[in-house]
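So the structure is just underneath, and the comments pick up after that.
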Amino acid sequence: MKRGLRRILLPEERKEVQGVVYRGVGEDMDCSKESFKVDIEGDMCRLEDFIKNRRKLSKYEDENLCPLHHAAAEGQVELMELIINGSSCEVLNIMDGYGNTPLHCAAEKNQVESVKFLLSQGANPNLRNRNMMSPLHIAVHGMYNEVIKVLTEHKATNINLEGENGNTALMSTCAKDNSEALQILLEKGAKLCKSNKWGDYPVHQAAFSGAKKCMELILAYGEKNGYSRETHINFVNHKKASPLHLAVQSGDLDMIKMCLDNGAHIDMMENAKCMALHFAATQGATDIVKLMISSYTGSSDIVNAVDGNQETLLHRASLFDHHDLAEYLISVGADINSTDSEGRSPLILATASASWNIVNLLLCKGAKVDIKDHLGRNFLHLTVQQPYGLRNLRPEFMQMQHIKELVMDEDNDGCTPLHYACRQGVPVSVNNLLGFNVSIHSKSKDKKSPLHFAASYGRINTCQRLLQDISDTRLLNEGDLHGMTPLHLAAKNGHDKVVQLLLKKGALFLSDHNGWTALHHASMGGYTQTMKVILDTNLKCTDRLDEEGNTALHFAAREGHAKAVAMLLSYNADILLNKKQASFLHIALHNKRKEVVLTTIRNKRWDECLQVFTHNSPSNRCPIMEMVEYLPECMKVLLDFCMIPSTEDKSCQDYHIEYNFKYLQCPLSMTKKVAPTQDVVYEPLTILNVMVQHNRIELLNHPVCREYLLMKWCAYGFRAHMMNLGSYCLGLIPMTLLVVKIQPGMAFNSTGIINGTSSTHEERIDTLNSFPIKICMILVFLSSIFGYCKEVIQIFQQKRNYFLDYNNALEWVIYTTSIIFVLPLFLNIPAYMQWQCGAIAIFFYWMNFLLYLQRFENCGIFIVMLEVIFKTLLRSTGVFIFLLLAFGLSFYVLLNFQDAFSTPLLSLIQTFSMMLGDINYRDAFLEPLFRNELAYPVLTFGQLIAFTMFVPIVLMNLLIGLAVGDIAEVQKHASLKRIAMQVELHTNLEKKLPLWYLRKVDQRSTIVYPNRPRHGRMLRFFHYFLNMQETRQEVPNIDTCLEMEILKQKYRLKDLTSLLEKQHELIKLIIQKMEIISETEDEDNHCSFQDRFKKERLEQMHSKWNFVLNAVKTKTHCSISHPDF
């Protein structure tokens, strides 16, 4: 039996067959090798040509094709038969990387025999590739009519199969104008009534593609099937567009004529209410318009038909300057004065789009010039703001009386054409309008003159022309509806040259209705050049106040203009408070204007700025306090300036750093300055307390703050704390001696220790140690009484806050139990009560002593950690108690025969002990098991295993994990906690110390020698254990070299800019003298970068001028989109 090929899978898989071997070549093999190698025993000549074509094979390999694809594309029918006979039927429809089957490849290469053979073998003709194209679509696209015929004759072929965008093969045939293929498809049952994704029928595609032969076949076939030509040619798609609309879009005159001859309705409208005529008018297709108008037989006025925007054909032609078309439309009766939905006539629309041929044509034809759009503008309003202005019109038109009368016509806002020309800055239009004796004092509804507009938009040449012939300064100083003069508007927008011109012409420094001067407006925008012009002219205007008491400094600070603030300070502007008691520095801080604050800090008037505030203002406090709250990074910079290193080398012994504390000394300095009548009380260490309040760790860790606290500690803190600790030890040490010297349980009184035996009930008085014991008892008693007095005084001082501190409750317990312990000195009390109180007293005495030590840095941080870990334990008490109850009661039920578990209370205590690791497995569980004392051994050991897993493993690890996490958190914020305690200690001490003493020990600065020891050997040893351990920080290295270089480059650029401006003015003068006409004469836009930026911000605002400006800058070109077929 003849062996065939084994099943062929995807390329790049090895196929082994008897007689035929197909090897896919991997990517790692040399590209010079054959991509595919087919060895066939016998019949080698038949495949010789196929194997030799390496270039094609390489291409096929890249496209991931299999041998059947190659054979189908090359027309190798015998090889295809050989491959198919040795494989399964699936190989017929195998796809390559693009989704193409062998039938696709055969159709694409116009291999008719391959197509026939594949179809005869059962290939599926309805499979589509990635581009949604079937073999029939590919054949139609390539115009392979024989292949089309073969495919359509096959019974399995779906002739109406949809491809990309829902297009059938019939539609693709119309796009190619292949009438022969169309005839074949129609004969085989292709549907003309099937539409694509956009609702287009084949008749639409034929009209758009200009396929006249296909169109004739389609109409004839439709007529044969009951659709008249007129009905068929007026089919519409989803957009209600007819074939005539699409034919006009393509611009094919013959197709349009064919559509009209077959009854296409010219007055049919699509969704946008546009007829095909409107499309043609937009394109400027005069021949098409003439054809359609001459072919129209309806009763309506087709020439003046309007679209959805109420625009006629003449509007469309005027918009795009189609002069010939407009002239033809006028000749056939087009209404030259019709208006669209926005009230625009063709004349206004042509003027707005700079279609000057149309404008002059319409004026010649007698178009009305007094028609206004919905904004009240006539055509002259739009003409004057175009480049070259009125020069675009013929000279004879400007002599017409009805056009001259328009120069004073106002729009809805009361603006005349002169206002428009001044706003846009067209000197030619301004000169022409002034030549008609137009009044420059005309006002708009918001009381703005043309000079207001020119000044607002920086039109320097226009301002010069307007001010050229004035005899008084009334125009210069007139205010608009808001009281703003041209000087205000020019300063507000940063036009320094205009400001300089206005000031030279006599403009006054007036205030608007809000009390704002020109300097207020310039400072609000941060225009330093404009501010300099104003300040150089009138220096006294720096201190002018508005209605809220704000100066120009307030405005510049609020908007964050640091350079403007620096300039005003350099011009010695007064630092004043507004009506809200806020200086410019308060406003900058509240608005978080970092650059403004940093600029003020670096200014030489910083100390003056710092002192301007009121002590009784709740929201505008001392600027230092506000800086800590709102801008801590600026406070850090200020503290950096308080560190002044010496000029010596850092490794030298004489190298020192001076720490200035003047910005941390608010309490003392303010106490001296606050008037006695003002009820203002400042807390000691106010600045540091504000840092603690707002959690400013980086500021508290700053070297200046650390040195400040160290100075306080050395001045009085260490002494006071040691005195407090010493007074506490007066009770602690005697109490400790009493507990150590006297045997617990023995009674004692003032006479001595009473030694008694429980067997004989005899008592013996020990008088040998009676005197020292008596002294210790008296000291404990007196220290406790002293403690009582101290606590009572603190209650009156701290009031409610006293009861919020748990340390105070602890001291009451200590003093009470201590007095009870030594009460036998005066009264006889039972010994058991005496020693129980003694145990409590000595415990809390030493625990409270531990809290005293947390004031010291080296050991205090560990005490804080111990406190945090204890709080973590308390948070887990809920879980802890429930586990204790669960296992304790369970063990009571199972092990109640043992003494340790005999009662529920004892069982709970024993379980608690087991939680700490004292499980006692042998005595409690193992030996009772061997003695058969366990009533429920399995349950008992199961409970033991559960206890071991939950408590020693899970619960303890949980507590350890929480403790480790809290320790890491405490270490992270250890600095803040330690310094906060130091600040609290010094604050409380300064509240109690007299002012004269504080003035004596307080220092405004200190000098530290980092390379020298600060204390003697004994003191260093003592400070190592108890005192603050300084971690010196380097002085911030502020390298100003880069800043200086940048500043030099800045000044060089300013010099170059000034030089270029002078050269520009010189060139302009030369051009004027030589009477050279240049397009630049019409440009009136001399703006700096900041001026242009401000102008862009203004133009982005919602305004009625926006679409006019856009039309002036660029002429819009209409691009009509058509559907993709």
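Each Cβ is built from the backbone N, Cα and C atoms, and glycine gets one as well.
Although substitutions are noted, the structure shown does not include any of them.
Record features, source Swiss-Prot:
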MUTAGEN   Cys415 to Ser  Very important decrease in cinnamaldehyde or cold-evoked response
BINDING   Cys415, Cys422, Cys622, Cys642, Cys666, Lys712  (E)-cinnamaldehyde binding site
MUTAGEN   Cys422 to Ser  Important decrease in cinnamaldehyde or cold-evoked response
MUTAGEN   Cys622 to Ser  Almost complete loss in cinnamaldehyde or cold-evoked response
BINDING   Glu791, Gln794, Asn808, Glu811  Ca(2+) binding site
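The distance from the Cα of Glu811 (Ca(2+) binding site) to the Cα of Cys422 (mutagenesis position) comes to 85 Å. Across the structure, Cys622 (mutagenesis position) and Glu791 (Ca(2+) binding site) place their CA atoms 35 angstrom apart.
Candidate recorded positions: Cys415, Cys422, Cys642, Lys712. Nearest to Asn808 (Ca(2+) binding site) by Cα distance: Lys712. Across the structure, Cys642 ((E)-cinnamaldehyde binding site) and Cys415 (mutagenesis position) place their CA atoms 60 angstrom apart.
Each residue contributes its Cα atom, and for Cys422 (mutagenesis position) and Gln794 (Ca(2+) binding site) these two points are 78 Å apart. Around Gln794 (Ca(2+) binding site), the same-chain residues six or more apart in sequence whose CB sits under 8 Å from its CB are Tyr802, Asn808, listed in sequence order. Shown in sequence order, Asn808, Glu811, Trp812, Tyr815 are the residues of the chain, 6+ apart in sequence, with a C-beta less than 8 angstroms from the C-beta of Glu791 (Ca(2+) binding site). Distance from the CA of Cys415 (mutagenesis position) to the CA of Lys712 ((E)-cinnamaldehyde binding site) is 72 Å.
A sphere of 10 angstroms centred on the C-beta of Asn808 (Ca(2+) binding site) encloses 15 other C-beta atoms. Taking the centre of the Cβ atoms of Glu791, Gln794, Asn808, Glu811 as the Ca(2+) site, the nearby residues of that chain (Cβ within 8 Å, site residues left out) are Gly787, Lys790, Ile795, Tyr802, Asp805, Asn807, Trp812. Fewest other C-beta atoms within 10 angstroms, among the mutagenesis positions Cys415, Cys622, are seen around Cys622. Taking every protein chain shown into account, Cys422, Cys642 are the recorded positions, and of these the Cβ with the most other Cβ atoms within 10 Å belongs to Cys422. DSSP assigns Cys642 ((E)-cinnamaldehyde binding site) to coil, not to a helix or a strand.
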